[in-house]
Amino acid sequence: MVDKGVKIKVDYIGKLESGDVFDTSIEEVAKEAGIYAPDREYEPLEFVVGEGQLIQGFEEAVLDMEVGDEKTVKIPAEKAYGNRNEMLIQKIPRDAFKEADFEPEEGMVILAEGIPATITEVTDNEVTLDFNHELAGKDLVFTIKIIEVVE
């Protein structure tokens, strides 16, 4: 039985409430969903339960499962990537991009001082950056299968 402190391997499919797959450890599922990344290794995810390596709701979901068990759980935003934080949205002068080797465009993801940010608005004078995680504020649905307890 899975408990805190136990190292396990799981296969998973992560979906938005709409049913759109945003992440998976299963290559065929990634291809079917149109999110396949050729340089990624699709294999069971290995982690120690309770060490905070994954989102809280995922770690809680695997507790008391057994090898071979599979279940689908809905994880509320507050136990996933958190609720959206308006303090993480910043307007900066468009002039700040003068030295950049690109033109800022809505929807573009950039690294601002090493932190990913999505450009949500571009005007003549300002660029709005959103530093919230792309899944912040979203309830997630995971199908999780316990593959192995690692000794």
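Cβ atoms are placed via backbone N, Cα and C, with glycine included.
Unsubstituted: the structure retains its original residues.
Taken from Swiss-Prot, the feature domain 'PPIase FKBP-type' applies to 8-109.
Phe22 (mutagenesis position) carries a strand DSSP state (E or B). Experimental mutagenesis is annotated in Swiss-Prot for Phe22 to Tyr, with the remark: Loss of both PPIase and chaperone activities; when associated with V-23 and Y-142.
According to Swiss-Prot, the mutagenesis experiment Asp23 to Val carries the following note: 69% of wild-type PPIase activity and 78% of wild-type chaperone activity. Loss of both PPIase and chaperone activities; when associated with Y-22 and Y-142.
Within the same chain, residues at least 6 positions away in sequence whose Cβ sits under 8 Å from that of Phe142 (mutagenesis position) are Tyr12, Ile13, Gly14, Lys15, Gly57, Phe58, Ala61, Thr72, Val73, Ile75. Annotation of the published mutagenesis Phe142 to Tyr in Swiss-Prot: 7% of wild-type PPIase activity and 8% of wild-type chaperone activity. Loss of both PPIase and chaperone activities; when associated with Y-22 and V-23; the original residue is retained in the structure shown.
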Whole-number mean of pLDDT values that fall within the domain 'PPIase FKBP-type' (8-109): 97
